[in-house]
Every structure is written in structure tokens, then in C-alpha cells.
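Comments concern the structure below.
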Amino acid sequence: MGIPKFFRYISERWPMILQLIEGTQIPEFDNLYLDMNSILHNCTHGNDDDVTKRLTEEEVFAKICTYIDHLFQTIKPKKIFYMAIDGVAPRAKMNQQRARRFRTAMDAEKALKKAIENGDEIPKGEPFDSNSITPGTEFMAKLTKNLQYFIHDKISNDSKWREVQIIFSGHEVPGEGEHKIMNFIRHLKSQKDFNQNTRHCIYGLDADLIMLGLSTHGPHFALLREEVTFGRRNSEKKSLEHQNFYLLHLSLLREYMELEFKEIADEMQFEYNFERILDDFILVMFVIGNDFLPNLPDLHLNKGAFPVLLQTFKEALLHTDGYINEHGKINLKRLGVWLNYLSQFELLNFEKDDIDVEWFNKQLENISLEGERKRQRVGKKLLVKQQKKLIGSIKPWLMEQLQEKLSPDLPDEEIPTLELPKDLDMKDHLEFLKEFAFDLGLFITHSKSKGSYSLKMDLDSINPDETEEEFQNRVNSIRKTIKKYQNAIIVEDKEELETEKTIYNERFERWKHEYYHDKLKFTTDSEEKVRDLAKDYVEGLQWVLYYYYRGCPSWSWYYPHHYAPRISDLAKGLDQDIEFDLSKPFTPFQQLMAVLPERSKNLIPPAFRPLMYDEQSPIHDFYPAEVQLDKNGKTADWEAVVLISFVDEKRLIEAMQPYLRKLSPEEKTRNQFGKDLIYSFNPQVDNLYKSPLGGIFSDIEHNHCVEKEYITIPLDSSEIRYGLLPNAKLGAEMLAGFPTLLSLPFTSSLEYNETMVFQQPSKQQSMVLQITDIYKTNNVTLEDFSKRHLNKVIYTRWPYLRESKLVSLTDGKTIYEYQESNDKKKFGFITKPAETQDKKLFNSLKNSMLRMYAKQKAVKIGPMEAIATVFPVTGLVRDSDGGYIKTFSPTPDYYPLQLVVESVVNEDERYKERGPIPIEEEFPLNSKVIFLGDYAYGGETTIDGYSSDRRLKITVEKKFLDSEPTIGKERLQMDHQAVKYYPSYIVSKNMHLHPLFLSKITSKFMITDATGKHINVGIPVKFEARHQKVLGYARRNPRGWEYSNLTLNLLKEYRQTFPDFFFRLSKVGNDIPVLEDLFPDTSTKDAMNLLDGIKQWLKYVSSKFIAVSLESDSLTKTSIAAVEDHIMKYAANIEGHERKQLAKVPREAVLNPRSSFALLRSQKFDLGDRVVYIQDSGKVPIFSKGTVVGYTTLSSSLSIQVLFDHEIVAGNNFGGRLRTNRGLGLDASFLLNITNRQFIYHSKASKKALEKKKQSNNRNNNTKTAHKTPSKQQSEEKLRKERAHDLLNFIKKDTNEKNSESVDNKSMGSQKDSKPAKKVLLKRPAQKSSENVQVDLANFEKAPLDNPTVAGSIFNAVANQYSDGIGSNLNIPTPPHPMNVVGGPIPGANDVADVGLPYNIPPGFMTHPNGLHPLHPHQMPYPNMNGMSIPPPAPHGFGQPISFPPPPPMTNVSDQGSRIVVNEKESQDLKKFINGKQHSNGSTIGGETKNSRKGEIKPSSGTNSTECQSPKSQSNAADRDNKKDEST
């Protein structure tokens, strides 16, 4: 089955089955199952197409362990954790494995040859062969040992792993991983005490898992997988902590599917049972192909196979006497009914594919299916002459009977009857007469005694209470039906139709003949071969169905053909009795020899290798050097049929037998079968567990894990429990967190909705849901609803219901909200009229919600009369009494009222408030907690006992060192000095670029090339619509975008490298320009060559760009290396710790790791902060300390990049930025910030000490203030104002633009804050004067942040981190030119500055203190901090038609001598002046304004920077245009 296509198709047809995992907003699961080969694929196939990047086995093992732990921490299973690696597969699967591995080896060899031809540097040593992921290889044996070590480590050290049952099925246990999982679930389900509402989650990438999950009939079942993207693949792979994961909920899939079949429920001839329909659907889907059988011809998902299968299956259900799938056994007779309907699809394909289609349509239109469809579209019938004549004789009689209503109580002999002519050949016309009579409300009677047929009025079909109007409508309908028959297409006689049918059938047989001849090398003349082929395929359907429902029926059976029979021939294989011989699986080495190509011979034992390459080998023909591929109607290369021979089992075993004695003892062990293993925690066990990888993993000094064999007894088919078990909860009664459509009423229909689930609108039908507004139906007013639910919990985010607190309700005219106040009169429910802004927000939300629900979810919510504002629940926090209360997000969500659910059947236990629990239960004796006191904030603490029922006795550990290392903060300051940011209007002014052009060229600037394709020729450093930036190149604060000196250099490089193109691009308007219009005098070839050079240059420029959210930031690569170097020395010199015992400690002075998630998520972090990991579960040992080197927002959570003091098993090197594996990205809720101590608890003693310190500081401040005289303050203020006016007048005189307008002090607003004025330094032109002019910035108007959220806090942290300081040189050396970019290397290219991360460090900036070698860019965890060098110029390939002046030199801020301090309050005229200069100083040439003076750039100082701003009209227009470009 085409995995991505099937997943995409069902996701677009049933749009809401996918749920993005966001923190804890997913259901709880009892059991988690891992199809481990999906993980192996992700961890080893990351760079399949790039032979220049290689992974060592040690790196692969570490990545696999990290991936497993990440999935465990994501789902957090409560009972069972089952890991299954593919063992030896059944022969039915082995043929597919053989084809795939031969194809993989061929592709790898081609990729290597291509890289060598391109001159790419190939790493030394053998590359990792992905074919080693096959049972029996050395790699798999090592993997098993490493995974066993990993399990022992996690159970010994991780509390969460100890609480569940761990079962591991390695490669030495026969069977595919996914089917081992299904066998395990079958055993669970068949136990008498099995809970039918067990919550299952399977991780895996195979689409077959969807069918396997459905076959269990478990409603609480979900599939976990990574985010799927379609279209062009991104070369940069996300790090694990930034990888999005989705849950595909089978509960919703089941409900959507039931909507598909509800239309036939009342028409079926037997009892409707959705669970049985589901079983039949699974069988039906086998014919589009799977791992064991090829798809039936022309049945391709991307060519409309799915709706065909559904529709033909529905038709078959209406015309058969029961279900096809009888608990895993196929009812072949009923299967034949469905195949008969499916054959109509084949006839349609034949009619489309016939060579002479035009002749076919004209000559055979009367009997072809396509001709019948055309007649149906225009309402035409096809009749022979005699049939039309017969209608003419019936019509007068019928019209006479319809002159008046007939009584429904007429005796039978009085019912109007018309005897048909006796000479009528009823054999030829009986079927036609039946259809005609049914359409006209008649029925046919036959008198055997008279030998005649008659038409009789069907009075039973007439409503006995029919009104006169209804009678007339019936008469008119009959008249129209007769007219349709009389206007039919007429054929002379039946012989003519028979002749056409004969021609049709002959051409159809010829069409099938060509298929069998081309694909299977025999023809339809070989009737026996066609029948054998059909029997093999039907046998295969039964094998697969047994495999799904009962387990492997035969290890040796396989389908011995590469292609399937034609659908119409499949019925020839139904007449058989199907039995299977169980046999036994291949040994691991037999499978290796059966599936591996000769190119992978190093993966098998040396003794067997000659059998592959020796020409005298009896099985040499099993290993061809090349294999043919046949796409067979598919579009993707990987879907092609690999035409490789099938392995003869007998020949293979006989050839290997003589070499078995040459195997080493280790190889003999690898060739044996093993057992599943079960692991458990036993505190009494305490021993040493040796590490299989001493250089990567350390020994487990205190191993508390017990390992045993896990043995299950195979089930007989009679012991298996099929279908949905009794008392399983469905629909609105499902367990908390599991989604259901049925919590709201709706109607459904299939529509071409262009649903946008992925990146493009769907071309297929989607199930569209029309919501019924129950509140409107029940006449519930907004006031009634508000009084009942305001400030209380309701449920939103349907169908994924989540608890939320209703805070307000509005219809756009009136707002209903809850008011809290100490005044009882003002407390409670209130109403107020909506203001203008409220009305705008309401209309905006209304329009966006209608559009979003309709297009993304295929939900039509109807008229939106009210919108609910809610705060979603985030968790529980402990109050001062020890009880737990709900916490809600401070960020509001908005939902249409009709999608709000008032209550649910099963509440989520995770969010139930509870009172205080006994202190000894909350803090068990000897348990570990975190100390929050001033003495050792974040220190490891042990519970020793209880002073009272509310106070603790504890022992706190504190390191001997007095303070935490500050290297992170020190390096942060250095980074701030290296990279300076400038507001967009300053960059625009300095580079003489229009603001709108600057905005587009630094984001997405689309042009149309000669082929009509849209090409982005912008440097993508900012993404307004996506709320993202490129780290180190751009940032956004509340007042607009700012660019770093690195971006300025790129823009200059762009203009210098492609001056003519840059100039012409700067002159276009808002429309997307066409390349030919930009260069009308240039040949298309030369213009396209130029564009190719630009594309290569831009690709090189942006190859290491890291797009992150606006709230993200990181230290540079050099600084991270310096922090690591310092921390390694620091950690090595820590000399022990001291312990202090404390008594009468209140609960709030300690933090319980198991219940602190919601509290810790509210923390703020900054670069350089010291943190401590405080969870007793996860990837890091509890109480591990580290330094924050980066952070980014992930959806609604905050991910912190931490460089830990010690190496950790699950750690990484941040993509090469670290020398050791001590880096990791973690959710903020796992960490406690010990630099910014936000939860510190002060005892009475510490409070007194703190108060004394404050008093001392106040006295010092008062002393300093007393020395200042008011007169001096006034004189300084006067001087600042005078200098500001001098500066403004000076600039005006300098440009000959005299303007007497006074400075408007009020235009910038006033600053009521009492904080000292911010200072910004500007430099006056040296040739005029060196006098410093000082202007106060106290009255700068701050733009408030929109949301008081964690993201907003981090935004502040990012924006404020660049403090005022010395600027850096803007001229950064150019790195060497890549070999594949037009233009070649340039002189002096080796003089490159040290590569920083994620940007270059300018000359003079301090590099690594120990003189480490330059760090090369690598792939790394998000945000990726790769070195980003400025690329070299590339010639455009043809002459420059217009002279282009060189750009003006940039001001070197670092060389500024005297500095000008600008008063922002006095600078509004300066802003107006700059704006006027931008627009009125004449036309521009090549992006440079005529008559303009060379500009200077002043660095920005973060969010609160005080540089002048261009008028809002310019910046807003630029941002709007940029946003529009991004959405194009």
C-alpha cells in the first residue's frame, strides 16, 4: 500500500482524524507499542541521498536510544511498554524485502558515483549500509545488546520506566515487528480479565498499521507518527525535540467511516453491523496492494481507486446475503459478488485505454459503460424499435386509468389490467418491461393457463390518504417518465446490439491479452495459466486476512508473481478450498542470503560470501548485478515493481548446508532464534551492568533491573475474541481525552470541498459536517448561557474536547462577562455594550473561524451568532494548604458558541481538583525533592521525617562552591558586541532602498521565469505570516523588523554580484514580475542563465539559515564552545558538598518533581542562565545542572537548549557545536532556573537579611542623590534640548532642505515611568564637527506586548538581550566559493573570519580561549546554530547594460570616536525629515536615491531601543506586502 498516499488520502477525506501533540493535551494511554524498525529507519536513513554525510554505529545506537526515550516521555504509558524489532519475516514478505534491498544497494552505488563525479569529498571508511537492518547481521546483534543495556539503565534510574511492564522482542524472535505487536494485543484481548476500554497507542510509519489497528475494534486506539509533509522535501532535518508528532485517532476514523455506510443501513437484506462492515472494509483494501500482494491492475490511490472501492463495496452489500469477512475467513461466494461490481471499474478503464478511442466511442456507444453514463447525464434511454412501439400501445390505456383516483380498497378483479400481445417475445423484452412497469407504478402478472403476460396497477404503492394535489403530482410524474421512454435513442433491432457487444468483448479480450503478454509473458489463450494466477491471488487474499486476524498461517507461502490478474478474471480463482501448511521460518542467515544483494555481502558471515559472487555457485543466479524496474502505473520511483527472481527455498538451503560448519561460535549464536524478554524493577537487586559501548555509555554501577523470558502460548482460532467487546465505551461515553464527533449534533455529506489538511487543497471528496446549533434550537439565550457557565468549566476544541474556563461571551453587540470585586454589588455576572474595537475583533474572529473550520476541518458551523472567550486548563498547582487547584492559561482562546460542549460523561482525572493529602503521602520518607530556600536554591533534598502534620524534616545538599559559573553571561555580552541590529528604515536609508523593496527582498520576492514557474529571488531572513525569523540575521520587536550587520552584508553582496538584476527588481511594482519583461532585450537563454546563477547563489546563502520563532535566540557557536570548555573544567574541580539538616520546613519551601509541571512552565529564561533538571524521569538524571545556550518556542511550549555540566546518555553535541554529548533541548517544565530564582521561599531569617540589604542600598542611593543640585539638573535638561535642536537644524542645513516647522514634543507620547532615560549614540559627520549633542530619550513611547504569556516573556528576553555597546565592523570577509556555484573561487577567499554560530564573528572578536580549531557547520538540534558564511559573488553571464554605481560605504560603528546622544522626545522632526528625504529627493537609480547624502547606520538596542522610526505608513505597508507575498 502506498504509505504516504493512503495516509494523505484518508486524512483529506476525513479531515479531523489527526491531532498535533502539544504538551500534555493528549489522552492518557495504558499501553505503548513501538514498531522499532520505523525508529531504525529514522535514525539511520536521515541522509540517504547524501553520501558525504555518514553516521557511525555508535552514533546510530545513541540516536535510537534517545528516540525511544522521547517517544516514551511523549506518551507516558501507564501499564505496558512493548518494543518489537523485525525478526525473520514470512516468505510472503521476504520477496518484497529482497526487492527493496536490491534497489537500496543500487541507489547507494549510483549516489556514490554521482558524488565522485561532482567532486564531492567522500569521508573515509565504509558508509553505513542500511541493509544491515536485517535480522542476523552483526549490527542487529549489537543493537540488541545496546537496547538491553538501555532498558536496564532506564529501569534502574527512571521512575516512570519502573512503573510499567517492559517487554522487548528483538531481531532474534521471528516475525515482523507490527505483527508481533498484533499477536500481543490478540493475547491480551483474549484474556478473561481484559479491560475492553484499554487505551492503546502504536508508533509506526506503515499504513498497514491503520488496518491492523482497525482490526482490533478497540475504540481507544491511536497511531503515533511524525509530522508528514508533502511536496518538496526539506534538506534540513529537524532535531528530535523540535519534531512535530501527530496522533491518528482510530475512534474518529471509525466514526467517519460509519457516516460513509449509514446511507445503506436500511436497504441491506441482512442485519446492519458496523463492526462487521469494518472487517469487510479491511479485506477490500487489500486489493490496492500491501507488503504481500501487488495491487489489482489500475487500482491506484492517486487515480481515484479509494472511492471506487467504497462505492462498489456498498453496492455489493445491498446485493448479497451476508458479510464477506467471517472472523478472518473469506466467504468466496460473497467475495465474487463484490468482484462483479468492481469489474465495472475495469471496463471503464478499458474504454479509456483502447487505442482507437474516437472510433470506440462512436461505434460502441450503445453498449459501452461510458455511453450509458452519457445517456444518464442527459436523461436518455436506449430502446429497440419494438420496445418503443410497445410503449406507444401502453400509453393510452395508462392515461385513461389516471383520469380519476382509484380506491385502494378495490377488489383484485376490479384493478385495471392490460393484457400484453401474445406474439411479444417476452424472453427478449421481459427485463425491459419490468423496469418500465416499476417506473410507472405497475407490475407484471403471468397467467400460465393462458400463457399471457399483463400489466396491472400497483395500488399498494399509492398513499391511501393521497390528496388531490399529490394525485396530480403523481400523474405529472408518470407523464414525464413516459415521455423519457418515447424520446429514447432507438436501435433497429436486438441483433444490432448483439453485434456491437461482440465487437466490444473481442476488443476487451485483446486488451487483457496485451496485459498478460507484457507483464506475465503468457496470454489469455492460456486459460489454465490465467486460472492459476487468479487462484494464487485469491489464496493470497486469504493468507493476508488470516495474518491480520489469527496470526501467520504459513511461514513458507508466498505469491509467486510480480503482477496481479485482471479484475474480471479474478472470479476464476474463487472455486477452490484454501488450506495452508504452517511450516517454519527461515533461520536468520537463510533470510540474509535470500534478501541481500551481492553489494551487501559484507553483512553476511564470510563463509557464505562465495555463494554470492562465485560464478560456480549453485545459487549465483539469485544475485544479479542489475534489476529491471517497472512503474506499472505508479508515479514515484520507489513504487516501481522490482523485477527480480524469486528465491527457490530448497536450492538455497542445500547450497548453504556445507558451509554451516565453518561458522564461528558467535555466528552460530546469531543464527539461532530467541525469546521475548520482560523487564522489571527490583530494589533488592544491586549489581554492576557492563556497558556494551564503553566510549559512549558508562557502566551501570547500581543495576536494579531483572530480565526474564516472556513466553506466550499460541492461541487457537476458537480462543480469539473478535470484534468489539461488550461494554466498550463509544461516542460521547469514551474515556477522557479521546475525541469523538458525537458530542455535538450534525449532518454529513461528501463534497468536493478543497479541504486543506496539508500544504495544498485536496482534489478529492471530503466528509463535510454541518453543525446543528443546539442552543439556538433549544432557544437558549446568551444571557441564560452566561449566567449558567461564566467563570465555570466548559469544554471546547471539539472534537478534541478540553476543559476551559468561560470568561466572556459576545454577539458583537453586547459582552457578557464575569467580574471579580471585593464590592459585592460589583461581583458576578455583568453585561456591557461592545465598543468599536470589540466589534472589529468579533467580525475578524467570525470570518477567520468560518473560513478555518470550512477549509481545514471540512466543518460548516452555520451562522455564528456568538463567540466564547475561554482560558484553557493547563494543569494543577499546589496551594499553601497542600491542596491542588486548576490553573488556566492566561492566553485566551476563541470558539463559536455552537461548538461549545457544556459537560462530558468522563472527566479527565488529571485535572480534578483535590484537597490536601497527608504530608507523609505527598512527601514519602526518604523521597527526593527540590529545595527552594535561599541557602541552596534548587538543591537536592531528602525527606527525613515530619515536624508536624504540615512541616517537614529535611536534609539539604549544597556544593562547596559559593556561586554558579557565569561564563554563559560573559559570553552573551561578547555576542552582543559582535552582532548589531538596525531598524528597517535605517537600513533602507543607508542602502538607498525603498522600504517596500527592502521588506520583499529580505523575505519572499517572487518572479516568473521563462517556463511560467514562480521563483523566489529574495533572501529569506524574515517570515511575517509564519511568525519566524532567521537566527542572527533579523528580529522583530513591537515596532517593526530589524536587520543585523550580516543581512546588510548579504544585501550589499547581492547588489554587487548581480547589479543589473537588483536594479531592475527594485523598480517593479506589487505584481509578480516576469523574467522576460525584466530583460526584454536579452535572449531567453541568457536570462535563464542569469536566474540560474542567482538561484545557486541564494541557495548557498540560505543553506545554513535557521528559521526559528520570533521568540527564539541562541549563543554563537564560538561562545557555546567556550562555555563547554569552561564547564568541563568547572565540573572536574567541584570538591564535594555539605549537608544541612532542617526542621519545621513548610511544604512551600520544597518542590515535588512529580507535580510541578504547571508551575515550572511559567518560568522565564535567558541565555547564560544556570538551570537544574528536577524530574525523576526522562533523558537526564535528576539534579543535573547546566547552562542555557538557546531557547525557542514550540507551539505553546518553550524548549530550552541546555549545555549540561556532565555528559548524558541521551545527550548530543548540538550538531557539532560541542565536543562532547552534553547538549539537550528540554521543555521548560523540566527545569528550574537557579540564576533567576522565581520561586524562592524566604524564611524569617532570610527575610531579615534581605531587608537589611535593601535598607543599605537605599541609604547609598540617597547619599548619591543628595549631592545633585536642582539647578544642575535643570541646566543639563536645557543643554540636552538645545543640542537636539542644533542637531536637527544642522542636518536640515546640510541637505539644503530648510524647514521652520518646530519639533512636536507630543508626537512620541510621554513616558510616565520614573526609570532613567535610555541613551542611544549617534555620530555627527566628522568633516562638520566633532561636538557631541545629547538628547534625552525619557519620553519614548513603548508599544505594549499583546500577550502576557510565556512566549511574550521570552520575546522580551530575546529583544532586550542586545544592550548598548560598541558596534562591530560591518565588512565581513567572504568565504571560499563552493565548487558547484557559477563564478568559481575568488582571490583572497581563504581569509575568512572564524565561523560563528549561527553567524560569522567579525574581525577582532574573541575566539575560543584555548585556540580550538575552527568548528565546521553540522546538522544540529533546533535551533540550528550552523556557521553561516557570506557567499562569494557569481557572474550573471552577460554584459551589464546599465552603469550601476557602487553602493556607499557603510559607517564603521566600532570606529566612532565622539558620540551623539539623541533625545527621542525631541527627534520627531528628524523622523519626518528622513521620511521626506526618502520620497522627495528625486528618482532612484539601481536602488540608490539621487542627490541623497551617504547615510549612517546606528545600532538598535533590542526591544526598548530608542532609534528613530520611519512613519508607520511605510513600515506597515512593507509588512503588509511581505505578509501578502508569504501567503502567495
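Using N, Cα and C of the backbone, Cβ positions are placed for all residues, glycine too.
Modelled residues match the original; the substitutions are not represented.
Here the residue is the original one, while Swiss-Prot reports the published mutagenesis Asn37 to Asp with the comment Strongly reduces exonuclease activity. For Asn37 (mutagenesis position), the number of other Cβ atoms no farther than 10 Å from its own Cβ, over all displayed protein chains, is 19.
Around the Cβ of Asp86 (mutagenesis position), 26 further Cβ atoms fall within 10 Å across all displayed protein chains. One mutagenesis experiment named in Swiss-Prot is Asp86 to Gly, and its note says Strongly reduces exonuclease activity.
Looking at Swiss-Prot, the entry for mutagenesis of Asp208 to Ala says: Abolishes exonuclease activity in vitro.
In the structure as shown, the Cβ atom of Leu592 (mutagenesis position) sits within 10 Å of 25 other Cβ atoms. In the three-state DSSP assignment, the secondary structure recorded for Leu592 (mutagenesis position) is helix. Looking at Swiss-Prot, you'll find the mutagenesis Leu592 to Pro noted as follows: Strongly reduces exonuclease activity; when associated with Y-710.
Under mutagenesis, Swiss-Prot gives Tyr710 to Cys with this note: Strongly reduces exonuclease activity; when associated with P-592. Annotation for Tyr710 (mutagenesis position): spatial neighbours Ile167, Lys675, Asp676, Leu677, Ile678, criterion Cβ-Cβ under 8 Å with sequence separation of six or more.
Record note (Swiss-Prot) on the mutagenesis of Trp798 to Arg: Strongly reduces exonuclease activity; when associated with D-1024; F-1043 and P-1197. With a cut-off of 8 Å between CB atoms and residues at least 6 apart in sequence, the same chain places Ser743, Leu744, Leu899, Val900, Val901 near Trp798 (mutagenesis position), listed in sequence order. Reduced to three states, the DSSP call for Trp798 (mutagenesis position) is coil.
In the three-state DSSP assignment, the secondary structure recorded for Glu1024 (mutagenesis position) is coil. Under the heading of mutagenesis, Swiss-Prot lists Glu1024 to Asp and annotates it as follows: Strongly reduces exonuclease activity; when associated with R-798; F-1043 and P-1197.
Other Cβ atoms within 10 Å of the Cβ of Tyr1043 (mutagenesis position), summed over all protein chains shown, number 27. The DSSP secondary structure for Tyr1043 (mutagenesis position) is strand. Tyr1043 to Phe appears in Swiss-Prot as a mutagenesis experiment; the accompanying note says: Strongly reduces exonuclease activity; when associated with R-798; D-1024 and P-1197.
Listed in Swiss-Prot is the mutagenesis experiment Ser1197 to Pro, annotated as follows: Strongly reduces exonuclease activity; when associated with R-798; D-1024 and F-1043. Ser1197 (mutagenesis position) counts 16 other C-beta atoms within 10 Å of its own C-beta, drawing on all protein chains shown.
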About how far apart, in whole Å, are the alpha carbons (Cα) of Asp208 (mutagenesis position) and Asn37 (mutagenesis position)? 14
Hey, what's the Cβ neighbour count for Asp208 (mutagenesis position) at 10 Å? 21
DSSP-derived class (H/G/I helix, E/B strand, else coil) of Tyr710 (mutagenesis position): strand
Asp86 (mutagenesis position) to Tyr1043 (mutagenesis position): how many Å between their Cα atoms? 51
Closest to Glu1024 (mutagenesis position): which of the mutagenesis positions Asn37, Leu592, Tyr1043, going by Cα position? Tyr1043
Around Glu1024 (mutagenesis position), how many other C-beta atoms are within 10 angstroms of its C-beta? 23
Coarse DSSP state, helix versus strand versus coil, of Asp208 (mutagenesis position): helix
Round to a whole number and give the Cα-to-Cα distance in Å for the pair Leu592 (mutagenesis position) and Asn37 (mutagenesis position). 17
